[in-house]
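S.K.: Below is one structure. I have some questions about it.
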Amino acid sequence: MAEERQDALREFVAVTGAEEDRARFFLESAGWDLQIALASFYEDGGDEDIVTISQATPSSVSRGTAPSDNRVTSFRDLIHDQDEEEEEEEGQRFYAGGSERSGQQIVGPPRKKSPNELVDDLFKGAKEHGAVAVERVTKSPGETSKPRPFAGGGYRLGAAPEEESAYVAGERRRHSGQDVHVVLKLWKTGFSLDNGDLRSYQDPSNAQFLESIRRGEVPAELRRLAHGGQVNLDMEDHRDEDFVKPKGAFKAFTGEGQKLGSTAPQVLNTSSPAQQAENEAKASSSILINEAEPTTNIQIRLADGGRLVQKFNHSHRISDIRLFIVDARPAMAATSFVLMTTFPNKELADENQTLKEANLLNAVIVQRLT
């Protein structure tokens, strides 16, 4: 036993270069375990010159300068590797004043991850929380992402031929929410949802969204879209592609319009044929004709498809034609309309002109609703 302790003492001194009394102190504290004593010596701030420990028998220890075997790892190597890993996560370290062990240490800001590393983290986090990789399938237009289960009623068949079938009502959905299917596309410089705009990875407002994806959770903004329903989220890897906004889907016109060839919408005429004839006769008698002056016949094509022909003096004005139309069709009194010529097609804006001044003698006038 004494000889083994002397060998351990000599090897400790040879490895560390410490004095014999100090070496004996560390060995006695470690129960004469050489490896524990050496570890305690360096943890206590021993000599900075760390010498590689060979795994050979302790009878022949050399302090030569020959290169150590690749299979041997020193305490300094372990500490150095750990420091490198921490620097990658925490940022570069700087020392102000003194040496490495006595100076002030300053840790720089964390190193920003590249888009590739960020996308890898998102996919890795999603898989760790149950996401499954699937092949991309091209859907035909109009195909839904998930078939809807039948929720109606039906008849339960009887157990015997003479037993009547019983009607079974379908169960109503327990919630009023709607299922939402969203495609998350991860691009080179950002991400997009469905056919939306590009959102940058570096934008602080998107940090919470990306962190939720990495933890395998549905982001809050997608849960709000579902209104309590289920959210189906697909992730697509486009990290090697630049973002290109897809063309908007074609939407058919759903408004109202007019049939081609129709000058204006038709006006409903609720008057009976007898009442209409009476109104036209009354309107015609309201136009006072001076037989001593020149006269002309004006043909008027109404917006309701009707046609009127009335005699006027050359001195009558365009406003008189308007009054004649209103008297012949009382329903037109509450309708806004203009009078136009047929060829050339122009609006008769100045209704104070006489028929002769407006060159409307024996003309055809068209009524157009506005």
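Cβ coordinates are placed from backbone N, Cα and C, and glycine is handled just like the others.
Here the original residues stay in place, and none of the substitutions has been built in.
So Swiss-Prot lists the following for this protein:
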type	residues	note
DOMAIN	179-244	domain 'SEP'
DOMAIN	291-368	domain 'UBX'
MUTAGEN	PHE41 to Ala	Reduces ubiquitin binding and Golgi reassembly
MUTAGEN	THR57 to Ala	No effect on phosphorylation
MUTAGEN	LYS112 to Thr	Strongly reduces nuclear location
MUTAGEN	SER114 to Ala	No effect on phosphorylation
MUTAGEN	SER140 to Asp	Strongly reduces binding to Golgi membranes
MUTAGEN	SER140 to Ala	Abolishes phosphorylation by CDK1
MUTAGEN	ARG173 to Thr	Strongly reduces nuclear location
MUTAGEN	SER272 to Ala	No effect on phosphorylation
MUTAGEN	ARG301 to Ala	Reduced interaction with VCP
MUTAGEN	PHE343 to Ser	Reduced interaction with VCP
MUTAGEN	ASN345 to Ala	Reduced interaction with VCP
S.K.: Across the domain 'UBX' (291-368), what does the pLDDT come to on average, as a whole number?
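M.R.: In the predicted model, the domain 'UBX' (291-368) has a mean pLDDT of 92.
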S.K.: Nearest of the mutagenesis positions to SER114 (mutagenesis position) by CA-CA distance, picking from PHE41, SER272, ARG301, PHE343, ASN345?
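M.R.: Going through PHE41, SER272, ARG301, PHE343, ASN345 one by one, the Cα closest to that of SER114 (mutagenesis position) is PHE41.
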S.K.: To the nearest Å, how far is the Cα of PHE41 (mutagenesis position) from the Cα of SER272 (mutagenesis position)?
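M.R.: The Cα atom of PHE41 (mutagenesis position) is 119 Å away from the Cα atom of SER272 (mutagenesis position).
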S.K.: Treating G and I as helix alongside H, and B as strand alongside E, what does DSSP give for the domain 'SEP' (179-244) in helix, strand and coil?
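M.R.: Helix, strand, coil within the domain 'SEP' (179-244): 18 helix, 20 strand, 28 coil.
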S.K.: What counts of helix, strand and coil residues does DSSP assign across the domain 'UBX' (291-368)?
M.R.: 16 helix, 27 strand, 35 coil
S.K.: Of the mutagenesis positions ARG301, PHE343, ASN345, which sits closest to SER272 (mutagenesis position) by Cα distance?
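M.R.: Closest candidate to SER272 (mutagenesis position), judged by Cα separation, is ARG301.
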S.K.: How far is it from PHE343 (mutagenesis position) to ARG301 (mutagenesis position), counting Cα to Cα, in Å?
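M.R.: Approximately 14 Å lies between the Cα of PHE343 (mutagenesis position) and that of ARG301 (mutagenesis position).
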